[in-house]
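For reference, the structure discussed in these notes is given below.
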Amino acid sequence: MIRHIDARREDLEPDRQDRELVTRDRLASDLAALGVRPGGVLLVHASLSALGWVCGGAQAVVLALQDAVGKEGTLVMPTFSGDLSDPSTWRRPPVPEDWWPVIREQMPPFDPDLTPTRGMGAVAECFRRAAGAVRSGHPQNSFAAWGAHAEQVVAEHGLTERLGRGSPLEQVYRLDGQVLLLGCGFESNTSFHLAEYRTAYPGRRSHRRRVPVPEGDRVRWVEQEDIVYFEEDFQTMGESCLTRTPGHSRGTVGEAAAVLYGQRAFVDLACEWMTAHRDLARAVGA
């Protein structure tokens, strides 16, 4: 027997009465007030929960972002799938060691249309499926893009320097795009990884990584050398870059704190900051 829930029941408490109702139109208006302009290239990191009670959820956020940049603009979001990695490196949660060979053999290959994001949030997962969106081909660190420069943004994303040379991050840099942190801190700012590739800061290290490269309906495991990422100082670095960057803006979009800034200036300043202040030979947690 199927039981139906009566949505008219009067004993149900209204959802989140202490929060404002946030709509697509309001989000688009708030984005414009923050400084998002039609025709621009915008790399977005967004937290849906930080925005408040959004009518339409992640879909409304994606539509509002599209409204803000317009048809001549370009939106970009990271759509990482970190679970397409060697199971021996999994920590949250780990899996039994006797599972590793089976997982390596049976792992589905990356499919830009089918493979879901992992840990990227509802907005990024919704955005990658938007009409007209395209996704780069890196099995672990793909980006989705929509709009006038979408194809250019994702075209050169190879296996080496996954967030460096040829990556969508570098394409946003070339296009002099902006970054929008929407309810996120600088620890979510993937553009700082581009700076890590460009800077020979003290203590920079590399390691060997295994990447599952699609081969038909299976994967072939390829071992590559890559730099070790370090995000523990991203918030400090970001705040420092803000003090030296004219033209950035802080505000509120929905109920979320938001920061908008030029990516190119931030990456260049981050390179300088790492050279002067970062030493992974001494850093705790490196």
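Our numbering is plain: 1 for the first residue shown, then up by one each step along the chain.
A Cβ is built for glycine as well, from the same backbone N, Cα and C atoms used for every other residue.
At each noted position, the model has the original residue.
In Swiss-Prot this protein carries:
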- His45 to Ala: Retains 1.5% of activity with CMP-5'-3APn as substrate (MUTAGEN)
- His45, Ala46, Ser47, Leu48, Ser49, Val54, Ala122, Ser188, Thr190: acetyl-CoA binding site (BINDING)
- Glu187 to Ala: No change in activity with CMP-5'-3APn as substrate (MUTAGEN)
- Thr190 to Ser: No change in activity with CMP-5'-3APn as substrate (MUTAGEN)
- Thr190 to Ala or Cys: Loss of activity with CMP-5'-3APn as substrate (MUTAGEN)
- His193 to Ala: Retains less that 1% of activity with CMP-5'-3APn as substrate (MUTAGEN)
- Glu231 to Ala: No change in activity with CMP-5'-3APn as substrate (MUTAGEN)
Practice prompt. May I ask which of the binding-site residues Ser47, Ser49, Ala122 is closest to Thr190 (mutagenesis position) if we compare their C-alpha atoms?
Written response: Ser47
Practice prompt. List only the single closest residue to Ala122 (acetyl-CoA binding site), chosen from the mutagenesis positions His45, Glu187, His193, Glu231 by CA-CA distance.
Written response: His45
Worksheet item: If we check Cα distances from Ser47 (acetyl-CoA binding site), which of the mutagenesis positions Glu187, His193, Glu231 wins as closest?
Response: Glu187
Item to complete: Tell me the Cβ contacts of His45 (mutagenesis position) under 8 Å, same chain only and six or more apart in sequence, or just say none.
Response: Met77, Pro78, Val179, Leu180, Leu181, Leu182, Cys184, Ser188, Asn189, Thr190
Worksheet item: How many Å separate the Cα atoms of His193 (mutagenesis position) and Ser49 (acetyl-CoA binding site)?
Response: 25
Response to the item:
By a three-class reduction of DSSP, His45 (mutagenesis position) is assigned strand
Worksheet item: Between Ser49 (acetyl-CoA binding site) and Glu231 (mutagenesis position), what is the CA-CA distance rounded to a whole number of Å?
Response: 22
Fill in: Recorded acetyl-CoA site residues His45, Ala46, Ser47, Leu48, Ser49, Val54, Ala122, Ser188, Thr190, farthest C-alpha pair in Å
25
Practice prompt. Could you measure between Glu187 (mutagenesis position) and Glu231 (mutagenesis position) for me? Cα positions, answer in whole angstrom.
Written response: 6
Fill in: In the chain carrying Glu231 (mutagenesis position), residues 6 or more apart in sequence that have Cβ under 8 angstroms from it
Glu187, Phe192
Worksheet, complete the sentence: Looking at the recorded positions Ser47, Thr190, the one with the fewest other Cβ atoms inside 10 Å is Ser47
